[in-house]
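Scroll down for the structure; my scribbles are underneath it.
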Amino acid sequence: MSKDFDLIIRNAYLSEKDSVYDIGIVGDRIIKIEAKIEGTVKDEIDAKGNLVSPGFVDAHTHMDKSFTSTGERLPKFWSRPYTRDAAIEDGLKYYKNATHEEIKRHVIEHAHMQVLHGTLYTRTHVDVDSVAKTKAVEAVLEAKEELKDLIDIQVVAFAQSGFFVDLESESLIRKSLDMGCDLVGGVDPATRENNVEGSLDLCFKLAKEYDVDIDYHIHDIGTVGVYSINRLAQKTIENGYKGRVTTSHAWCFADAPSEWLDEAIPLYKDSGMKFVTCFSSTPPTMPVIKLLEAGINLGCASDNIRDFWVPFGNGDMVQGALIETQRLELKTNRDLGLIWKMITSEGARVLGIEKNYGIEVGKKADLVVLNSLSPQWAIIDQAKRLCVIKNGRIIVKDEVIVA
C-alpha cells in the first residue's frame with residue numbers, strides 16, 4: 001500500500017520561521033510544512049526541537065588538489081614557507097606525475113568529508129594548464145557523476161597558471177568546456193597575468209562562446225585588487241553578463257579605504273557581482289557585515305584542503321563559520337546569523353541554485369538535522385550533524401554515510 005509521505009521530519013526547528021514544524025517529503029521534494037502533519041509515512045525522523053537547516057554550500061574548493069599533502073608522518077610540501085610561487089611550482093610537479101585514479105580518489109574523499117558534515121553543494125576550481133592538461137578535469141567530471149546522489153558539484157575550468165603566462169591555457173580551457181565544465185575561471189589579472197584587460201576579455205570571450213558563468217580568483221590587495229574587481233564588474237555589464245560573475249577572495253576589500261568601497265558597491269549591485277570569501281584566509285578587516293548589509297551576495301568557502309597551498313582543512317562549513325566569526329571578531333546573535341546565511345542561502349545564490357534551495361514547499365529536500373537549538377548555538381557548540389538528507393533520502397546517519 002502506498003504511503004502519503006516518503007519521509008517526515010518531526011519537531012524540526014526552522015530558524016527562518018523561528019518555530020518548530022513537521023516537514024513532509026515525497027520523492028526529492030518538500031510537499032508540506034505544518035505544525036503537525038497527519039498521514040501515512042515510510043520513514044520518520046524526530047528532530048526533537050533541534051535545528052534543521054538546508055544543506056550547506058561550500059562555494060569555493062579545489063577538489064583536484066585535496067589530500068596531496070597526506071601520506072607521510074609530516075604534511076608534504078610544508079617544510080618550506082608559503083609563497084604563491086612555491087605553491088604553483090609544487091602544483092606543477094604534482095600534476096606532472098599524478099594519475100587519473102589518484103586525483104579521482106582524492107575528489108571522492110573530499111566529497112565524502114563534505115557530505116558527512118552536511119555540505120550538499122560545492123563549486124570546485126580545477127587546474128587546467130600545459131602541465132595538468134585536462135587530466136584533473138577528466139577525473140573531477142568522472143567523480144562528479146558518481147557522486148551525484150550525495151552532492152551537487154559545479155566544475156570551474158581554472159587557468160591557474162594564467163592565460164598569458166601559460167599560452168596553452170586557452171586551448172585547454174576550451175577542451176575542458178567541451179568536456180562539460182560548468183564555468184570558466186582565471187586568476188589575478190594584474191599581478192599574475194600582467195594584463196588586466198586582456199585576461200578579463202579572454203575570460204568573457206570563452207564564457208560567452210560556451211554560455212557558462214565566470215568565477216575569477218582575485219587575491220590582489222590595495223588599489224590593484226580594487227581596480228581589477230571594478231573592471232571585472234564593468235565588463236560584466238558591458239558583456240550582458242549581469243548576475244553571472246563571481247569574484248573569489250577579494251582581499252583588497254580588507255585594506256581599501258572605506259569610501260572606495262562605498263563608491264564601488266552600486267557598481268557591484270548593478271552588475272550582480274557575486275563574491276566568495278574563504279574562511280581559512282579571510283583578512284581580519286574584511287568588511288563582511290558591511291557587504292551583506294548593503295545587499296551584496298557574499299558566500300563562504302573552505303578553499304584548499306590538505307594540499308600544497310594549505311596544510312589543513314576538513315570540509316566542515318560549520319567549523320568554517322566559527323573560524324570566520326573569530327577572524328572577524330563577530331560576537332552578536334545577529335552577526336552569527338549573517339555568517340550562517342553565508343554557508344547556506346548566500347552560498348546558494350553564488351551557485352545560482354536559490355530557486356530550488358531552502359526549506360519551503362516545492363523545494364528540494366536537501367536537509368541537515370543538527371544537535372543544536374539554533375544556527376548561533378550550532379556555530380558555538382560545533383553541533384553534530386545527526387542526519388543528512390539528499391534528494392529526500394537519508395544519506396548520513398550518526399556521522400556515517402549510509403547511502
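Even glycines carry a Cβ here, placed using N, Cα and C.
Keep in mind the model is a prediction, meaning the values are calculated, not measured.
According to Swiss-Prot, the feature Zn(2+) binding site maps to H60, H62, H217, D303. Sequence-distant neighbours of H60 (Zn(2+) binding site): residues of the same chain at least 6 apart with a C-beta under 8 Å from its C-beta are R123, H125, D215, S248, V276, C278, G299, A301, S302, D303.
Experimental mutagenesis is annotated in Swiss-Prot for K65 to A, with the remark: 30-fold increase in kcat with ammelide as substrate. Within the same chain, residues at least 6 positions away in sequence whose Cβ sits under 8 Å from that of K65 (mutagenesis position) are G91, Y94, H106, D127, N304, I305, D307, F308, W309.
A 10 Å cutoff on Cβ-Cβ distances gives Q160 (mutagenesis position) a total of 28 other Cβ atoms nearby, all chains included. In Swiss-Prot, the entry for mutagenesis Q160 to A or E states: Almost no effect. The structure shown retains the original residue.
One mutagenesis experiment catalogued in Swiss-Prot, D188 to A, is accompanied by this note: 5-fold increase in kcat with ammelide as substrate. Listed in sequence order, G162, H217, I218, H219, D220, S228 are the same-chain residues six or more apart from D188 (mutagenesis position) with CB atoms under 8 A from its CB.
Looking at Swiss-Prot, the entry for mutagenesis of D188 to N says: No effect.
Under the heading of mutagenesis, Swiss-Prot lists H219 to A and annotates it as follows: Almost no effect. All chains included, 17 other C-beta atoms sit within 10 angstroms of the C-beta of H219 (mutagenesis position).
Per Swiss-Prot, mutagenesis H249 to A is noted as: No activity. Neighbours of H249 (mutagenesis position), defined as other CB atoms within 10 A of its CB across all chains, total 27. Following the DSSP three-state reduction, the secondary structure of H249 (mutagenesis position) is strand.
The feature active site, proton donor/acceptor is assigned by Swiss-Prot to H249.
Note on D303 (mutagenesis position): other Cβ atoms within 10 Å of its Cβ, all shown chains, come to 24. Where Swiss-Prot documents D303 to A or N as a mutagenesis experiment, the accompanying text is: Almost no effect.
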Neighbour count, 10 Å Cβ-Cβ cut-off, for H217 (Zn(2+) binding site): what number do you get?
23
Would you kindly give the Cα-Cα distance separating Q160 (mutagenesis position) and H62 (Zn(2+) binding site), rounded to the nearest Å?
11
Taking DSSP three-state, what's H219 (mutagenesis position) in: helix, strand or coil?
coil
